[in-house]
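Here is what Swiss-Prot says about this protein:
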BINDING   HIS501, HIS505, GLU533  Zn(2+) binding site
MUTAGEN   GLU502 to Ala  Loss of collagenase activity
ACT_SITE  GLU502  active site
DOMAIN    769-850  domain 'PKD'
Amino acid sequence: MNKKSKINKVMLSISTMALSLGALQAPASAEEKVPYNVLKTKPVGIEKPVDEIGHVSKAEETLSFQERLKVGDFSQRPASIPNKAAVKQVKESYSMADLNKMNDQELVETLGCIKWHQITDLFQFNEDAKAFYKDKGKMQVIIDELAHRGSTFTRDDSKGIQTFTEVLRSAFYLAFYNNELSELNERSFQDKCLPALKAIAKNPNFKLGTAEQDTVVSAYGKLISNASSDVETVQYASNILKQYNDNFNTYVNDRMKGQAIYDIMQGIDYDIQSYLIEARKEANETMWYGKVDGFINEINRIALLNEVTPENKWLVNNGIYFASRLGKFHSNPNKGLEVVTQAMHMYPRLSEPYFVAVEQITTNYNGKDYSGNTVDLEKIRKEGKEQYLPKTYTFDDGSIVFKTGDKVSEEKIKRLYWAAKEVKAQYHRVIGNDKALEPGNADDILTIVIYNSPEEYQLNRQLYGYETNNGGIYIEETGTFFTYERTPEQSIYSLEELFRHEFTHYLQGRYEVPGLFGRGDMYQNERLTWFQEGNAEFFAGSTRTNNVVPRKSIISGLSSDPASRYTAERTLFAKYGSWDFYNYSFALQSYLYTHQFETFDKIQDLIRANDVKNYDAYRENLSKDPKLNKEYQEYMQQLIDNQDKYNVPAVADDYLAEHAPKSLTAVEKEMTETLPMKDAKMTKHSSQFFNTFTLEGTYTGSVTKGESEDWNAMSKKVNEVLEQLAQKEWSGYKTVTAYFVNYRVNSSNEFEYDVVFHGIAKDDGENKAPTVNINGPYNGLVKEGIQFKSDGSKDEDGKIVSYLWDFGDGRTSTEVNPVHVYEREGSYKVALIVKDDKGKESKSETTVTVKDGSLTESEPNNRPEEANRIGLNTTIKGSLIGGDHTDVYTFNVASAKDIDISVLNEYGIGMTWVLHHESDMQNYAAYGQANGNHIEANFNAKPGEYYLYVYKYDNGDGTYKLSVK
């Protein structure tokens with residue numbers, strides 16, 4: 001029977017992939033500093049460098065929070081163990097090819113005297129790995145030798161047990177992913193490790209104690225996770241937990257012992273849960289039921305420690321987590337629910353342990369506590385967000401939203417906003433593009449969540465469902481970035497510095513790299529890892545008028561020993577797992593920006609064009625270029641030699657100063673006089689604390705000297721313009737940033753760029769026309785009321801005082817949101833004029849299509865932005881055929897009322913529907929439940945806009961009839 005199940009494949013896919021700035025926690029352990037794919041040896045998504053901000057994979061971004069709770073591993077690792085330099089062996093490293101050449105005796109002797117990470121391609125599937133692991137005799141030799149060493153290890157010598165277990169874990173990891181090794185993925189084969197595990201456990205030195213003993217205990221748990229367990233192996237493990245509990249005050253600050261008991265709990269839980277899913281059995285039908293009470297009781301002791309400290313909080317959380325999951329194997333099957341309910345009442349409301357308990361009751365016990373009371377996770381999560389993130393700030397007409405803790409100052413938020421503008425300006429200059437590659441994605445609105453502290457950031461796991469063993473995390477699927485405020489004692493980096501890095505990742509996803517993170521060929525095999533991380537470190541050095549400069553803090557990460565520095569080849573092919581590559585990837589891109597801009601530009605052009613083949617070839621050629629590597633090394637030495645001359649860019653106080661009023665007309669006049677532009681256009685934007693402007697136009701330069709020289713000339717010119725503006729009387733010019741895009745050469749052989757300026761707007765007293773939103777187009781039936789909406793119409797410097805609708809059939813209305821009935825079929829032009837309190841008017845037009853008979857959906861309507869607008873009491877026909885998997889509809893509810901939604905599945909295909917309210921596009925307001933061929937639900941609707949997704953989940957084709965009443 002296969003050890004891993006279908007659901008575990010999902011669990012593997014939701015492992016977080018690190019994509020972002022360095023955080024400020026303990027150094028990554030030796031175990032973590034390995035090629036990133038090695039960290040997925042457990043299909044549970046927990047083993048990754050804690051110092052990296054994560055950017056999660058496709059599955060985690062797609063699954064709902066509730067689904068992630070069910071399939072993901074939400075246990076919490078203890079703090080990382082400080083890295084210790086490995087003892088140098090006879091040979092620095094070995095490959096699987098080297099191991100294949102050895103006879104059995106040579107193999108076991110070698111494995112016994114090296115560290116597992118000296119095997120360079122362990123956990124990587126290649127022909128050598130396949131040959132090695134398909135040799136059943138060799139596998140048995142390793143298992144037998146592990147048993148021998150397990151029975152003979154001492155408190156001072158672990159006999160290389162960790163290396164043997166890692167080689168076996170690599171076998172099962174590769175077998176899970178590759179059918180060529182499928183025999184190793186059978187539990188019957190993995191059970192062959194049980195005698196070795198028992199030999200280890202029967203050794204009197206199998207206990208927590210010295211570092212060697214702790215290493216063996218950890219290896220025991222990890223091997224169970226990837227191989228298998230039985231009753232006896234679990235019973236032996238209970239002795240380890242009891243020893244830890246009995247010596248809790250002594251052991252709680254010992255990271256190796258913490259890691260060891262975590263590996264024991266996680267490994268056994270993972271194996272047993274996997275068995276349930278694969279065998280399709282209930283807990284009371286398994287060998288463990290009623291026979292591992294001792295192990296579970298020790299976990300329960302951890303769950304109910306009562307006194308939570310920063311040092312033991314991770315342990316308490318894990319105790320609650322595993323007590324819930326394993327409680328059903330206790331001789332008292334309600335024990336898990338009893339313990340988790342006790343924990344919920346024991347720990348402070350809305351604390352981390354409290355949330356873990358609530359989640360487990362929701363996930364494993366249908367939302368009912370031990371007394372039968374309903375536990376409403378959604379309501380509690382909402383309370384948590386209100387407590388930990390009570391403040392909201394909006395900028396740029398709502399396109400940037402900050403949600404923060406109450407201790408994150410308003411000044412800090414303003415500085416971060418202006419820092420984003422400096423980074424954005426330099427970023428667009430370099431890539432030459434400022435148009436979203438895929439407009440309509442969630443990142444049309446960037447949401448930035450900032451907790452008060454690293455401690456409160458841990459609640460992000462409970463409030464939003466994402467990993468917190470990082471310095472922050474950007475979820476491209478939702479356009480949301482999570483991080484926390486920090487003190488100088490907690491970090492050598494400021495929040496602004498880290499924010500600049502992460503904001504660059506947002507820009508990359510929106511303007512540079514096609515598709516969502518992790519999807520598509522360009523993301524495969526970590527092609528972009530070196531580029532995206534180094535790129536973010538590079539642009540964190542953006543300035544207003546001095547281009548992009550190296551940061552002193554990142555230079556400090558380069559080795560003082562030239563022999564220890566990365567080569568260009570190693571940098572270009574760097575992968576997650578080592579922290580150093582961030583620094584060297586920055587240095588390479590800084591070098592290219594400064595000395596080989598054409599090369600830098602070509603790399604980005606290939607990425608933006610999604611040209612995987614030529615990107616691979618170009619990267620390969622660069623990696624073999626000795627001149628590039630030589631100059632790269634010299635550039636790094638130059639940075640190190642001049643490190644004290646650099647600083648860390650941060651926004652100036654000028655951004656926060658009070659600036660005198662000045663009309664935007666006058667601003668535009670002065671700016672276009674300083675930099676002559678054709679077709680200049682001034683636009684005002686609204687933010688919570690202030691308004692801003694963008695001034696766009698086309699600049700024509702001198703006769704072209706080639707794109708690279710033209711770019712340098714333009715960058716110099718724009719910087720000079722910014723400096724000239726800053727010398728003028730109005731201080732607001734010191735907030736202006738600028739970029740230029742869309743390079744071309746005109747018919748006169750002169751280069752041209754589109755230039756965009758951004759700065760503070762202080763045009764107080766100048767009346768602006770209102771914004772009108774007609775919310776069309778509309779559809780309806782003859783002699784049935786059609787609801788027209790003016791939602792979104794606004795006047796930023798006053799209020800709208802009148803509305804005038806012209807329905808195109810000779811009739812009008814002055815209502816804000818009128819209902820109109822058409823007498824004849826046809827297409828009508830509808831106009832809406834709004835007037836503000838100072839007399840200015842704005843007009844917008846749309847169409848309404850009126851049909852005699854039933855309505856039919858209009859494609860495309862696959863996304864919320866394309867949704868077909870329907871009214872209440874509407875029936876509409878639709879189809880899901882071929883690649884058309886989803887139809888989206890939208891309707892408005894003016895006041896609270898009960899709504900019936902029904903979809904008639906006319907062909908019996910696999911389909912359903914879900915409904916979201918505009919205020920929460922992540923969680924369902926309602927969802928369809930099958931009733932024969934109807935998929936229906938009734939719910940009480942609050943006022944607002946709703947989005948209804950009708951979708952199929954198989955390959956069937958069919959039509960349906962949707963009714964909303």
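Cβ coordinates are placed from backbone N, Cα and C, and glycine is handled just like the others.
Every residue here is the original one, so none of the noted swaps is modelled.
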Checklist entry - Hey, of the binding-site residues listed (HIS501, HIS505), which one tops the CB count within 10 A? => result HIS501
Checklist outcome for this item: Across the domain 'PKD' (769-850), DSSP labelling yields 0 helix, 40 strand, 42 coil
Checklist entry - If you measure GLU533 (Zn(2+) binding site) to GLU502 (mutagenesis position) at Cα, how many Å is it? => result 9
Checklist outcome for this item: Given the recorded positions GLU502, GLU533, the candidate whose Cβ has the fewest other Cβ atoms within 10 Å is GLU502
Checklist outcome for this item: Under a three-state DSSP reduction, the secondary structure at HIS505 (Zn(2+) binding site) is helix
Checklist entry - Can you tell me the mean pLDDT for the domain 'PKD' (769-850)? => result 91
